[in-house]
Amino acid sequence: MPLFDLKSPYPPAGDQPQAIEALTKSLKNNNHYQTLVGVTGSGKTYTMANIIAQTNKPALIMSHNKTLCAQLYSEFKAFFPHNRVEYFISHFDYYQPESYIPRRDLFIEKDSSINDDLERLRLSATTSLLGYDDVIVIASVSANYGLGNPEEYLKVMEKIKVGEKRAYKSFLLKLVEMGYSRNEVVFDRGSFRATGECVDIFPAYNDAEFIRIEFFGDEIERIAVFDALEKNEIKRLDSVMLYAASQFAVGSERLNLAIKSIEDELALRLKFFKEQDKMLEYNRLKQRTEHDLEMISATGVCKGIENYARHFTGKAPNETPFCLFDYLGIFEREFLVIVDESHVSLPQFGGMYAGDMSRKSVLVEYGFRLPSALDNRPLKFDEFIHKNCQFLFVSATPNKLELELSKKNVAEQIIRPTGLLDPKFEVRDSDKQVQDLFDEIKLVVARGERVLITTLTKKMAEELCKYYAEWGLKARYMHSEIDAIERNHIIRSLRLKEFDILIGINLLREGLDLPEVSLVAIMDADKEGFLRSETSLIQTMGRAARNANGKVLLYAKKITQSMQKAFEITSYRRAKQEEFNKIHNITPKTVTRALEEELKLRDDEIRIAKALKKDKMPKSEREKIIKELDKKMRECTKNLDFEEAMRLRDEIAQLRTL
């Protein structure tokens with residue numbers, strides 16, 4: 001029986017049918033690795049969706065940054081509205097890991113800020129994987145970091161049935177063991193409240209509904225689901241599955257084993273420091289670890305509990321830690337891993353382990369942590385790439401690694417469903433690049449189209465932006481210090497024609513889906529290096545491939561080897577696309593992609609609240625607006641529009657102070 005229900009108004013077109021068929025066949029033949037080489041705008045995401053639907057396996061889609069993850073999440077939610085599409089990225093808004101600098105004798109405490117919504121989405125992903133098969137998880141590099149033991153997580157979950165016998169007090173204790181906290185005042189995610197014989201539980205993985213369990217003596221009489229905002233009953237249930245409030249939750253038996261294991265390791269390490277006559281490290285480790293043990297014994301958690309993860313999961317020293325892959329592969333289930341933009345993602349995954357190990361080794365050496373802290377780590381690259389699953393690498397410019405691993409299992413997707421061609425390109429002398437480009441920009445802007453310019457330095461981007469602004473052009477620049485939310489805002493503003501020219505350094509390559517852009521300019525294209533490599537040039541040139549007037553200008557004094565290879569590949573693709581269009585009588589058309597409604601207009605609720613004199617508003621009216629804003633805020637959070645959600649949250653807070 002099919003697991004996935006793929007919805008799309010269009011059938012596969014261009015090169016999509018043959019790519020879907022070839023890669024699905026390869027996967028069904030149990031090949032471990034395969035690669036999709038797909039040009040920009042060829043519909044790689046739709047091809048991925050079709051492959052998932054046809055292979056009928058849970059899937060993990062990994063990307064190298066949060067912006068692309070959010071984009072993929074939105075697209076797959078639309079493709080699979082009736083399936084469980086989940087989102088799993090880092091839950092930290094801010095993260096400063098603990099570290100020690102010996103030469104300065106400086107210990108830096110861990111400092112972090114957890115995003116409650118991202119934490120909920122992570123929990124939703126793991127609970128879906130443990131309860132269902134029709135799951136697609138969109139994940140960042142976070143998928144490679146350690147999690148709790150999924151089998152222990154299953155032991156902690158509870159199935160609650162109407163009519164079953166349960167002692168009321170022991171049920172409350174079980175909720176605490178599952179990581180829920182009792183709070184009669186602030187009732188939100190991961191908490192419960194008990195009044196009389198009624199227990200309300202707010203699941204940690206759901207912010208829209210809470211569960212009410214009604215007892216009659218020691219028997220469960222009624223189970224109901226309530227809307228968290230309206231507080232009205234949605235439905236009654238005969239039974240409900242309740243999952244733990246944390247991925248690291250363990251039962252009391254495992255907790256006691258972990259405490260004993262930590263104590264044993266501490267004794268061995270203290271003996272080592274004593275024999276080495278390192279009494280400073282001895283006392284430091286003894287004090288810190290014994291304090292943590294007291295907290296774990298009393299509450300089940302402590303600050304930095306992740307450093308003891310190996311003891312809680314039951315793993316041996318140096319053994320591969322549990323991670324999201326183990327939740328996908330629970331019950332020996334087969335699953336598919338798709339690595340999007342693999343030419344960037346795989347090198348990023350490969351560099352994670354070394355940096356983490358370097359920092360923690362110093363902490364262990366100087367007595368800040370037990371050696372087991374080294375086992376709370378991301379996967380090594382070999383562990384990742386040899387996971388017991390199937391891999392599909394997706395990129396317009398795959399590296400040698402992907403192609404070697406995939407051998408003959410490589411599919412090309414060069415023909416676009418829209419008939420669009422790879423852009424024309426032209427090399428011009430870099431001596432007068434600024435003025436020459438100025439003349440080209442005026443022509444593009446006059447047509448109502450946009451321009452992307454990539455430079456080698458932040459300073460040049462700033463100066464170029466300032467220069468063109470002085471000449472009356474609307475330009476902005478983007479650099480690495482701009483966060484993801486502001487980056488999205490800039491891209492949206494470009495599409496809305498609030499400005500016409502976007503200038504950047506390394507931010508214009510992957511994932512920019514901008515059909516309004518018809519001109520891409522690459523300054524100093526002959527300066528060999530990472531930013532002007534064959535891969536980077538092809539990716540950057542591809543940004544002009546979503547517009548029928550797409551054109552690339554490369555400013556240089558000479559043609560480098562990287563430029564020559566990029567030109568050969570682009571010319572090969574363009575020739576193949578032109579031939580296909582001629583045979584099938586296709587006229588290239590610019591991609592049309594609707595701007596999201598919320599980008600054009602502020603929410604009506606916000607405008608109303610701001611227009612009214614809130615301090616004179618009747619309380620009942622104010623409460624009504626708060627309720628509407630709160631509902632909208634939750635919808636924005638669910639759609640990963642955190643910027644709008646934060647704005648709504650602030651509006652609600654302001655109204656509540658009146």
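Glycine too: its Cβ is placed from the backbone N, Cα and C atoms.
Taken verbatim from Swiss-Prot:
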- Gly38, Val39, Thr40, Gly41, Ser42, Gly43, Lys44, Thr45: ATP binding site (BINDING)
- 25-414: domain 'Helicase ATP-binding' (DOMAIN)
- 433-607: domain 'Helicase C-terminal' (DOMAIN)
- 623-658: domain 'UVR' (DOMAIN)
- Ala59 to Thr: In strain: 84-183 (VARIANT)
- Lys231 to Arg: In strain: 84-183 (VARIANT)
- Ile259 to Val: In strain: 84-183 (VARIANT)
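In this structure the alpha carbons, written CA, of Thr45 (ATP binding site) and Ile259 (variant position) are 46 Å apart. Under the DSSP three-state reduction, Ser42 (ATP binding site) is assigned to coil, being neither helix nor strand. Put simply, Ile259 (variant position) is 54 Å from Ser42 (ATP binding site) when counted between their Cα atoms.
When each of the recorded positions Val39, Ala59, Ile259 is scored by how many other Cβ atoms sit within 10 Å of its Cβ, Ile259 comes out lowest. Taking a C-beta cut-off of under 8 Å and a sequence gap of six or more, Thr40 (ATP binding site) has these contacts in its own chain: Ala396, Gln539, Gly542, Arg543, Ala545, Arg546. For Lys44 (ATP binding site), the same-chain residues lying six or more positions away in sequence with a CB closer than 8 A to its CB are Leu36, Gly38, Asp340, Val394, Gln413.
In sequence order, Thr47, Ala396, Gln413, Arg416 are the residues of the same chain, not among Gly38, Val39, Thr40, Gly41, Ser42, Gly43, Lys44, Thr45, whose CB sits within 8 A of the CB centroid for the ATP site.
Separation of the C-alpha atoms of Lys231 (variant position) and Gly41 (ATP binding site): 46 Å, rounded to the nearest whole number. Each residue contributes its Cα atom, and for Val39 (ATP binding site) and Ile259 (variant position) these two points are 53 Å apart. Taken residue by residue with DSSP, Ala59 (variant position) is part of a strand. Comparing C-alpha positions, Ile259 (variant position) sits nearest to Ala59 among the recorded positions Gly41, Gly43, Ala59. Shown are the binding-site residues Ser42, Thr45; of these, the residue with the fewest other Cβ atoms within 10 Å is Thr45.
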